[in-house]
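As recorded in Swiss-Prot:
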MUTAGEN   ILE22 to Trp  Strongly reduced catalytic activity
MUTAGEN   SER29 to Phe  Strongly reduced catalytic activity. Enhances activity with acyl-CoA with C12 and C14 fatty acid chains
BINDING   CYS128, CYS131, HIS141, CYS148  Zn(2+) 1 binding site
BINDING   LYS135, HIS140, HIS141, CYS142, SER143  substrate binding site
BINDING   CYS142, CYS145, HIS155, CYS162  Zn(2+) 2 binding site
MUTAGEN   ASP153 to Ala  Loss of catalytic activity
MUTAGEN   HIS154 to Ala  Loss of catalytic activity
MUTAGEN   CYS156 to Ser  Loss of catalytic activity
ACT_SITE  CYS156  active site, S-palmitoyl cysteine intermediate
MUTAGEN   TRP158 to Ala  Strongly reduced catalytic activity
MUTAGEN   PHE174 to Ala  Strongly reduced catalytic activity
MUTAGEN   TYR181 to Ala  Moderately reduced catalytic activity. Enhances activity with acyl-CoA with C18 and C20 fatty acid chains
MUTAGEN   GLU243 to Ala  Mildly reduced catalytic activity
MUTAGEN   PHE271 to Ala  Mildly reduced catalytic activity
Amino acid sequence: MAPWTLWRCCQRVVGWVPVLFITFVVVWSYYAYVVELCVFTIFGNEENGKTVVYLVAFHLFFVMFVWSYWMTIFTSPASPSKEFYLSNSEKERYEKEFSQERQQEILRRAARALPIYTTSASKTIRYCEKCQLIKPDRAHHCSACDSCILKMDHHCPWVNNCVGFSNYKFFLLFLLYSLLYCLFVAATVLEYFIKFWTNELTDTRAKFHVLFLFFVSAMFFISVLSLFSYHCWLVGKNRTTIESFRAPTFSYGPDGNGFSLGCSKNWRQVFGDEKKYWLLPIFSSLGDGCSFPTRLVGMDPEQASVTNQNEYARSSGSNQPFPIKPLSESKNRLLDSESQWLENGAEEGIVKSGTNNHVTVAIEN
């Protein structure tokens with residue numbers, strides 16, 4: 001077996017250690033709460049009504065937590081579609097060229113029909129040498145998964161999976177139900193934690209589980225709260241974790257808010273338009289993960305006119321780094337109804353706005 005193959009196998013095995021740790025803690029918490037607290041402690045003191053209420057509520061949070069955690073782990077990260085791969089002839093020409101300018105020229109021609117509106121910091125086409133494809137907007141190569149991931153947020157060791165377009169909603173729900181699960185356990189255990197701590201109750205076996213259960217649930221609640229709050233802020237801004245540290249580069253320069261459509265629309269991009277699915281770990285995110293609508297940038301009429309002329313002149317040249325027409329020309333429901341397509345030639349697209357004198361800096365999905 002080659003050393004690299006052996007290393008990858010070991011890496012995959014070790015990657016499941018954090019997941020097994022979380023699984024062990026969850027299984028133990030289930031036993032400690034249901035058996036030691038509800039059955040032996042609360043039901044043993046003849047508090048039957050409280051036992052039933054606690055068990056029903058606990059299992060509701062437990063099922064939603066396990067469901068969302070399972071979906072986050074076992075939902076395969078979405079990869080770029082075949083349109084973003086170079087053809088055999090393009091790949092052959094690209095590999096034969098040693099000049100970076102010539103290589104970029106090949107990539108620019110290949111990207112003309114793709115919905116790509118961001119570049120690298122050096123204004124070059126974002127190309128993955130390992131996957132041999134042109135990276136869609138917001139996609140990045142994950143070294144742990146060894147593939148390009150659509151709208152990659154981060155690789156999470158606690159789920160042993162990449163968090164991206166296909167499972168980001170599940171990841172957020174996993175954090176939410178983790179918080180609710182830990183909060184419910186800590187709040188309902190607190191009464192008996194105090195009784196055991198003050199020796200009002202003397203069952204030594206249940207005492208250990210109840211005391212430890214309170215500390216563990218409170219600790220996890222505090223740690224997950226900060227992470228969940230941070231990701232709620234990211235969703236409101238329509239950013240990924242990667243984009244929060246390194247803003248995407250558009251034709252006019254880096255812009256951390258380039259994909260922001262407003263807080264409400266940003267949330268709907270992740271959770272979808274159907275509110276009945278928002279709290280369920282069922283995929284309902286909008287879009288295909290390969291292209292995304294961008295915000296409208298306000299300009300005065302003279303500046304907008306000059307910008308339109310410059311964009312038209314650049315699109316006519318052979319060195320245009322951005323595509324002229326996306327894969328799909330269907331109007332995205334997230335954008336304002338004022339924005340519309342105006343076809344100018346066979347492959348030219350200029351987006352125009354009505355009363356607010358806005359100009360889009362990137363074409364929507």
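These residue numbers are counts, starting from 1, taken along the chain as shown.
Placed from the backbone N, Cα and C atoms, the Cβ positions cover glycine too.
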LYS135, HIS140, CYS145, HIS155, PHE174 screened against CYS128 (Zn(2+) 1 binding site), Cα within 10 Å - retained recorded positions: LYS135, HIS140
Cβ-based neighbourhood (8 Å from the centroid) of the Zn(2+) 2 site, residues CYS142, CYS145, HIS155, CYS162 excluded: PRO77, SER143, ALA144, SER147, ILE149, MET152, ASN161, GLY164
Beyond the site residues CYS128, CYS131, HIS141, CYS148: chain residues whose C-beta lies within 8 Å of the centroid, for Zn(2+) 1: PRO80, LYS130, LEU133, LYS135, ALA139, HIS140, SER147
DSSP three-state assignment (helix, strand or coil) for ASP153 (mutagenesis position): coil
PHE271 (mutagenesis position) to CYS162 (Zn(2+) 2 binding site) - Cα separation in whole Å: 18
From HIS141, CYS148, CYS162: binding-site residues whose CA lies within 10 A of LYS135 (substrate binding site): HIS141, CYS148
Residue pair HIS141 (Zn(2+) 1 binding site), CYS162 (Zn(2+) 2 binding site) - Cα distance, angstrom, rounded: 10
